[in-house]
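Working notes, beginning with the structure itself.
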Amino acid sequence: MAAEMDWDKTVGAAEDVRRIFEHIPAILVGLEGPDHRFVAVNAAYRGFSPLLDTVGQPAREVYPELEGQQIYEMLDRVYQTGEPQSGSEWRLQTDYDGSGVEERYFDFVVTPRRRADGSIEGVQLIVDDVTSRVRARQAAEARVEELSERYRNVRDSATVMQQALLAASVPVVPGADIAAEYLVAAEDTAAGGDWFDALALGDRLVLVVGDVVGHGVEAAAVMSQLRTALRMQISAGYTVVEALEAVDRFHKQVPGSKSATMCVGSLDFTSGEFQYCTAGHPPPLLVTADASARYVEPTGAGPLGSGTGFPVRSEVLNIGDAILFYTDGLIERPGRPLEASTAEFADLAASIASGSGGFVLDAPARPIDRLCSDTLELLLRSTGYNDDVTLLAMQRRAPTPPLHITLDATINAARTVRAQLREWLAEIGADHSDIADIVHAISEFVENAVEHGYATDVSKGIVVAAALAGDGNVRASVIDRGQWKDHRDGARGRGRGLAMAEALVSEARIMHGAGGTTATLTHRLSRPARFVTDTMVRRAAFQQTIDSEFVSLVESGRIVVRGDVDSTTAATLDRQIAVESRSGIAPVTIDLSAVTHLGSAGVGALAAACDRARKQGTECVLVAPPGSPAHHVLSLVQLPVVGADTEDIFAQE
C-alpha cells in the first residue's frame, strides 16, 4: 500500500499554501461537484466580484446570466470527461459585482481536479480579465476603418476577393428577414468553395447554400460558375427542381464540380410554404416561433453528378419561424463527434431564439441577426474550426404596411417626413445606408414641392407614399397639387438637390402635369452579409443615435454640427461659417460627424465655404467618419472630407 503523501513536506504548509494562493495575481477559482459549487476563490477573484458571496454557492446561482453563453457547457465537459479546456478572449455578459449586467472578455484554462482514487471531484479555473486589451484593439480596428479605401483593400485583400465571388448582401423583403455570415477558416484559404445566395422574386424568396469539394482558387472558380448558373435559372423563373436539373447538366462542362452539394429552398410569401431540396447537403435547421428546433427531413437528392435526381419536400413556416442553411464546417468541428455537434447547434439556436441564450447587451435589433451572430460565436469559440463556415438564415415575418403621409406644404414639411420615413424604413429592415439615401431623396422631393409647387403654405398639399415590394425594391412617391415654378438660373446651390437625389437611389423620375408634380423613386434594398476571419471580429459600423434637432457649437476655429442641415437650417450654418472664417480669411474646421441629414442647401453652404477658403489661400476642413450621412453625401458631390482622427492614425501607423 502506497505511503500517504506528506503534504507539508511535498506541497508546503497549509497556511503557506493558502497565503500564496490568496496572493497570486491571476483569478483562481475552485469548483466542486456537478453543480460547480464554489469551494475556493483567491483575492484576485474577490477583487473582481467584491459584492458577491460566492463560496458554497453553485456557479449557476451566482452568475445566472451566463446560462446559454456556453461557459457552463464547458465546465460540464471538463467535469464529465476530465479533458482540460481553454478559451481566448471569450466575450461574457453577466453581473460581476452586483451593479448590473456588463460585458467583459477573458482568457482562461479549466482543468479537472481528482480525488485520491482518480475520480473527478471538481474543476478549477485560472482566469485573466483581458477586457482592456480587447477594447483597445477594437478601438484601433475602428480607427483603421477610417483610413483610405486603398489601404483597406490591401489590408483585407483576401476578404475583398471573397466578396467579389460571393453575394455581398442579402435582399430586404416584406415577408421575411434574412441574414448571412461567412467565416473564413484561414487567410491562406480565403478563396474557398462555400457559397450562399438569396434571391427576391416578387412572390417568393429563394435561398441557396452550396459547397464545392476542395479549397483554394480552383474551388472558388468552380463555386463561382455553379453559383452563376443556378442564379440564372432561379432568376428566369424555373422551379427548384428544374433549376437543379439544369445545373446538374451544366456541371459536366465545369471540371472539379462533380460531387458539389447544394441546399435550395423557396418560400412562398403568401402561404408560408417552404419547398426545399438537399442535394447531398446537410438539411436546414428549423427554429420555430416558440423556440423549438429540429432538422428538416433530407429530400434524398445526391450531389451533382450522382444521378439521384432532385426530389423536394415542403414545410409550412409560420410567422416567427426561422430556417437556417449552413455548410458542413459548422457541424464538423474539431474534437466533436458529428452527432453531438449537430445536437449542440440545434440546442444553442433554440436557446438564443428563446432569449435564454446568447448575449443581451448591444444585441442586434433584428432577431435573425442575433440568431446568426451569436450562434456562430458561441458554437465555434469552444472548439475552433478548420473549414470555412457559411450560415444563411431567414425568419418569416408579417409584412409592414405601406407608408402614407398627408401633410401641409410648409417649410417644416421635409423635417416631418424624414422622422416618419426613417422609422418606417427601420421597421421594414432597411440598412442604415439605404435609409440615409432614401430619406435624403424624399426630403429633396418634398422641399422642391414646397419651394416650386406652392407660393404660400397649403393645407394637406403634399402626399408621401412608400411600399416595399416582394422583389426587394422600395417604391416611393411625393405628390403635390401645385404648379411648378422655375427659379432664376445662377442662384447659388440651385439644381443640386434633384441631381443628388437621382444619384443616391436606383431610379428617380419627376413628372409635371396640370394637376401637380409627382416625384417617384425606386431603390433596391439590401443588407450586407458579414465576412470575417474570426468569430470575435466585429467590424465597426457607423452607429448614430438619431437626434435630428439642428445644433451647432462654435469654438476657436472649429464648428461642431449636429442634427439635420436642410433648407431651414443651412442659412444659420452658412452665417456661422462666414463669421468664424472671416469670409474665408481664417482657416476653419467643420465637424459633421453628428449630422443626421445633409441636404442640398447644406451642401451649398459647405461648397461655398470651401470655395472662399480656396480663393483666400486658407483651409476649410470638413470632418465626417466613413459611413456617416455627411461623409456619404460629401463623397457623392466630391467635396473633400476627412474621417475623425485620420491624422492621428497615420502618425501611429
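If you go along the chain as it appears here, the first residue is 1 and each next one adds 1.
Heads up, the Cβ atoms here are built off N, Cα and C, so glycines get one too.
None of the substitutions listed is reflected here, since the structure keeps the original residues.
Taken from Swiss-Prot, the feature Mn(2+) 1 binding site covers D211, D328, D387, and the record attributes it to experimental evidence. A sphere of 10 angstroms centred on the C-beta of D211 (mutagenesis position) encloses 27 other C-beta atoms.
Swiss-Prot lists 86-142 with the feature domain 'PAC', giving sequence analysis as the kind of evidence. In the predicted model, the domain 'PAC' (86-142) has a mean pLDDT of 92.
Feature annotation from Swiss-Prot assigns domain 'PPM-type phosphatase' to 177-396.
For 546-653, the entry in Swiss-Prot reads domain 'STAS', with the evidence type sequence analysis.
The note that Swiss-Prot attaches to the published mutagenesis D211 to A is: Does not affect autophosphorylation. 10-fold decrease in phosphatase activity.
The secondary structure of D328 (mutagenesis position), as reduced to three states from DSSP, is helical. Counting every protein chain shown, 17 other Cβ atoms lie within 10 Å of the Cβ of D328 (mutagenesis position). Recorded in Swiss-Prot as a mutagenesis result, D328 to A carries the remark: Leads to the accumulation of the autophosphorylated protein. 10-fold decrease in phosphatase activity.
One mutagenesis experiment catalogued in Swiss-Prot, E444 to A, is accompanied by this note: Strong decrease in ATPase activity. Abolishes autophosphorylation. In the three-state DSSP scheme, E444 (mutagenesis position) is classed as helix.
Looking at Swiss-Prot, the entry for mutagenesis of E444 to K says: Abolishes autophosphorylation.
What Swiss-Prot says about the mutagenesis result for N448 to K is this: Abolishes autophosphorylation.
Per Swiss-Prot, mutagenesis N448 to A is noted as: Strong decrease in ATPase activity. Abolishes autophosphorylation.
For H452 (mutagenesis position), the number of other Cβ atoms no farther than 10 Å from its own Cβ, over all displayed protein chains, is 16. Per Swiss-Prot, mutagenesis H452 to A is noted as: Abolishes autophosphorylation.
The Cβ of S600 (mutagenesis position) has 27 other Cβ atoms within 10 Å, all protein chains considered. The mutagenesis experiment S600 to E is recorded by Swiss-Prot, whose note states: Does not affect ATPase activity. Abolishes autophosphorylation.
Following the DSSP three-state reduction, the secondary structure of S600 (mutagenesis position) is helix. Among the mutagenesis entries in Swiss-Prot is S600 to A, noted as: Decreases ATPase activity. Abolishes autophosphorylation. Can still be phosphorylated by PknD.
Taking the recorded positions D387, E444 in turn and counting surrounding C-beta atoms within 10 angstroms, the largest count is reached at E444.
Just so you know, the Cβ of N448 (mutagenesis position) picks up 22 other Cβ atoms within 10 Å once every protein chain is counted.
Taking the C-alpha atom of D328 (mutagenesis position) as reference, the shortest distance to any of the mutagenesis positions D211, E444, S600 belongs to D211. With DSSP states grouped into helix (H, G, I), strand (E, B) and coil, the domain 'PAC' (86-142) comes out at 12 helix, 34 strand, 11 coil. A gap of 12 Å separates the Cα atoms of H452 (mutagenesis position) and E444 (mutagenesis position). Note: the Mn(2+) 1 site is recorded as D211, D328, D387; in the same chain, G193, D194, T327, G329, L330, E332, D388, V389 also have Cβ atoms within 8 Å of that site's Cβ centroid. Separating the Cα atoms of N448 (mutagenesis position) and S600 (mutagenesis position) is a whole-number distance of 11 Å. Looking only at the recorded positions D211, D387, S600, the one with its C-alpha closest to E444 (mutagenesis position) is S600.
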